[in-house]
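Trainee: Per Swiss-Prot, the features are:
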DOMAIN    2-117  domain 'Thioredoxin'
DOMAIN    144-236  domain 'Glutaredoxin 1'
MUTAGEN   Cys159 to Ser  Loss of 2Fe-2S-binding; when associated with S-261. Loss of 2Fe-2S-binding and interaction with BOLA2; when associated with 197-D-A-198
BINDING   Cys159, Cys261  [2Fe-2S] cluster binding site
DOMAIN    237-335  domain 'Glutaredoxin 2'
MUTAGEN   Cys261 to Ser  Loss of 2Fe-2S-binding; when associated with S-159. Loss of 2Fe-2S-binding and interaction with BOLA2; when associated with 299-D-A-300
Amino acid sequence: MAAGAAEAAVAAVEEVGSAGQFEELLRLKAKSLLVVHFWAPWAPQCAQMNEVMAELAKELPQVSFVKLEAEGVPEVSEKYEISSVPTFLFFKNSQKIDRLDGAHAPELTKKVQRHASSGSFLPSANEHLKEDLNLRLKKLTHAAPCMLFMKGTPQEPRCGFSKQMVEILHKHNIQFSSFDIFSDEEVRQGLKAYSSWPTYPQLYVSGELIGGLDIIKELEASEELDTICPKAPKLEERLKVLTNKASVMLFMKGNKQEAKCGFSKQILEILNSTGVEYETFDILEDEEVRQGLKAYSNWPTYPQLYVKGELVGGLDIVKELKENGELLPILRGEN
């Protein structure tokens, strides 16, 4: 009986192996909610989230659940800008309506239930959701001293106004973090009401709305922009500080809890086996550091391991040092 139930749960989560199959599924499931898990077999957190999906599939038979190996169908992953696993996309009427990055089972459950209900919540539930959203928006607007809510990313703006805003901030060497409103429809709509500002991009400093592109242009013209927004340290200075942040620093895809590529996962396992304390930096979260560190250390790939600010090397070198018995003395600063 238990085995049969497990098989039914697995069967409820379809697997997609090609771009053509994915497009066909979007058409076939257009009238229902489609939840797609972009996963990788090397990431244990993906296996856990597959189990969560299987449980949700049993509870919500009207929802279609699909898993797609991100590296196995790269054209689909690139189209939807999947840069890490696990990532979940939500579709209705063949259109993407929401996104969730990371292994967050409670958030996945909440999003699936909300989209599956299509506005059929009781008023009390709606009020509760509104309260949750406002709390989330407050956290997002305070996520960095200067936060830009835009269409796309600073590297790939997806509208002319967002592109101009990024250019102005870069021109004035302003340090900012960004949020892609296309990645989360709930935030996109909710922030308009939260700040009584109907358009994007929106710039916040210390959680307070400064304004959109026109306001920023006015502040630039009146030379007030430089006094309002925090300045970014020069990249080389920043990289020097980062590489010296801890005695042993690993620059990787992901973090200690969630490696987001096979090479990073392997180097974590090696470092963990030494018992030496180390810190990590997720290069997927900062494109400037990701590109700048390659030139700074003349090393083109990741992960990169540093001891006392000096580059040791990547995975292959760390493997060699371990085999030769040299890794531990280097990590301890004895060499």
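Cβ coordinates are placed from backbone N, Cα and C, and glycine is handled just like the others.
Substituted residues are absent from this model; it holds the original ones throughout.
Source: prediction; values computed, not measured.
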Trainee: A 10 Å Cβ contact count, applied to the mutagenesis positions Cys159, Cys261: which residue has the minimum?
Mentor: Cys159
Trainee: For the domain 'Glutaredoxin 1' (144-236), report the average pLDDT of the model, please.
Mentor: 89
Trainee: Helix, strand, coil residue numbers for the domain 'Thioredoxin' (2-117) per DSSP?
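Mentor: Each residue of the domain 'Thioredoxin' (2-117) counted once, the result is 56 helix, 29 strand, 31 coil.
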Trainee: For the domain 'Glutaredoxin 1' (144-236), DSSP counts of helix, strand and coil?
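Mentor: Once the DSSP states are binned, the domain 'Glutaredoxin 1' (144-236) shows 40 helix, 21 strand, 32 coil.
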Trainee: Could you put numbers on the helix, strand and coil content of the domain 'Glutaredoxin 2' (237-335), residue by residue per DSSP?
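Mentor: Reading the DSSP string over the domain 'Glutaredoxin 2' (237-335) gives 48 helix, 19 strand, 32 coil.
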Trainee: Write down the Cα-Cα distance for Cys159 (mutagenesis position) and Cys261 (mutagenesis position), rounded and given in Å.
Mentor: 30
